[in-house]
Amino acid sequence: MERKTIDLEQGWDYMQTGITKLKRILEGLNEPAFDSEQYMMLYTTIYNMCTQKPPHDYSQQLYDKYREAFEEYINSTVLPALREKHDEFMLRELFKRWSNHKVMVRWLSRFFYYLDRYFIARRSLPPLNEVGLTCFRDLVYNELHSKVKQAVIALVDKEREGEQIDRALLKNVLDIYVEIGMGQMERYEEDFESFMLQDTSSYYSRKASSWIQEDSCPDYMLKSEECLKKERERVAHYLHSSSEPKLVEKVQHELLVVFASQLLEKEHSGCRALLRDDKVDDLSRMYRLYHKILRGLEPVANIFKQHVTAEGNALVQQAEDTATNQVANTASVQEQVLIRKVIELHDKYMVYVTECFQNHTLFHKALKEAFEIFCNKTVAGSSSAELLATFCDNILKKGGSEKLSDEAIEDTLEKVVKLLAYISDKDLFAEFYRKKLARRLLFDRSANDDHERSILTKLKQQCGGQFTSKMEGMVTDLTLARENQNSFEDYLGSNPAANPGIDLTVTVLTTGFWPSYKSFDINLPSEMIKCVEVFKGFYETKTKHRKLTWIYSLGTCHINGKFDQKAIELIVSTYQAAVLLLFNTTDKLSYTEILAQLNLSHEDLVRLLHSLSCAKYKILLKEPNTKTVSQNDAFEFNSKFTDRMRRIKIPLPPVDERKKVVEDVDKDRRYAIDAAIVRIMKSRKVLGHQQLVSECVEQLSRMFKPDIKAIKKRMEDLITRDYLERDKENPNMFRYLA
């Protein structure tokens, strides 16, 4: 049976009934929903009109009429309804109309489904769904988006001022911008977001201008942090998620970047004041706010560095002033107080770096640079390297000024080693430390072997094995020396004929590890010569390949002084003992006679005689009785001497070792510079002057800050010794001579 042909007008009239019914439903009029039979009739009508033989295939006409149906509805109903409303009411109407429009598109595209499947697919035309959305875009959106944008921004600003707004409505309206873009974000970004960001900038620019005048730095930061939190909430509630970084950037720029220096430099509440008053919460907030801004932390780190430097400089100045106003004894106590205070300062600001500033490298660098400034200053002629070595000595020696528990000692040593990192003359510290370590070990002044080894381990980790190898050798030497002494005592036990009749303890040391000491060919008293010979005999039974050099200046003697009232045990140096023993054979000796008998230098003899005749314990009487020793003086044994103690120690005036240490270090530095230059040139063969100097500085600065002039001088010296030569063509180039 042949199907009856439907002409265009008749078919479209029927479709209009369905479209009208749909519009009535959308307008909320009392209209029953479509039943399946009505739906099928509408679908079939379209199907039939599209599958009739030409010229009755109305596919193209129906495709056009589909679009016209939307256009008619929008022009007659939707636009008039929207044009009469404003602000929030207009936004509500827009959302309602958009929701209805999507329903209309869904229903109509189902009625016209056959068009989508065949006609549109074959002709590559826009699909029905897209045509429906395009109608709304071209007729409604293009006319209204500017008003909509203004209404939305007005509501956002209301909310910023603390008013309650309908966030769900804003979300729904802003979703239209995204949906109209059909998968692209241009409409949202160009028609709404760019204006909203501009408004945000203006809004916060106004706020910042008044807050920066009225508020303290902490209050301003609190407000800023709150604003940023609120803006992020806005994104979560109604803006598109892609707006967050842009929005936050605008707020940060206006509140934190534009007024950064004014905020941080506020006189009574800015960054300096917060550091001065230990406002850790505010400083943490400052870090949180500024670390998200490109280079935002640099000024904060800079102020931090200046603040720490000023505090450190003040401590150094305080120690300097005290040292100037006081006697030497209390000055050295002040210097020790200084190191303790510097450690406390470091502890305090390290907590700031790790907690307030979240371990950020900029603040580690600022702290390091600040400490390097004041940790390399001298106090009353003492370098910081020496002060630090003395501080360690006070902790590690018996009866030192620092009375601490084992744990506290370990903790303090750890901190001292950290401070050493800031000191440029590490080699000078090493030399002072070695000198003091030698005294602790040789005169049995070290309080605890474990602590001695522990600090060496810490120093080794910090500065490398080369730094501590000699010191470790010294500690080991002493253990070996004790074993050696036990063997010597066993030897005497089995060779009674060899016993010198004097208790003798000898400490044998390895030359390379210990500081250099002057050794003199002093004419020893016969009692002592016997001791030396006996020990030599013992030592040769152990080894024939080692030479013993005696350092008498480090020895100690216990001698019995028989005075008129009572006998007193005198603890003296080997040299002092040698002087006193001369008086066993004669009561009176002139300076010249003593000098001839002992074969000492004038300088040493004056020190010895002064300690025995002019100081606290006058074992010898001097003629004339003056405070200084001269070459015309005569000395006699003071038999009337007495003291309430049965045993007394007669000290020698201390020799200022500082000059010698500095000289030794300077000498070592010359060798170190030579070695560095040769090492570099050996690997590079040819190198420019400037580059050689800078590589040299880089290699050496782990141990000391090499002086450029000294490097140049060493280069010249190496040229004269045929290690290097200047290039004939270019005197700024050096060649290595193998």
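Cβ coordinates are placed from backbone N, Cα and C, and glycine is handled just like the others.
Annotation source Swiss-Prot lists domain 'Cullin neddylation' at 668-730.
Under the DSSP three-state reduction, Lys682 (mutagenesis position) is assigned to helix. Within 10 Å of the C-beta of Lys682 (mutagenesis position) we count 11 further C-beta atoms, all protein chains included. Swiss-Prot lists Lys682 to Met among its mutagenesis entries, and the accompanying note reads: No neddylation.
Every protein chain considered, the tally of other Cβ atoms within 10 Å of the Cβ of Lys712 (mutagenesis position) stands at 14. Quoting Swiss-Prot on the mutagenesis of Lys712 to Met: No change in neddylation.
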Practice prompt. Please report the DSSP secondary structure of Lys712 (mutagenesis position), reduced to three states.
Written response: helix
Fill in: Helix-strand-coil residue split for the domain 'Cullin neddylation' (668-730), DSSP-based
42 helix, 6 strand, 15 coil
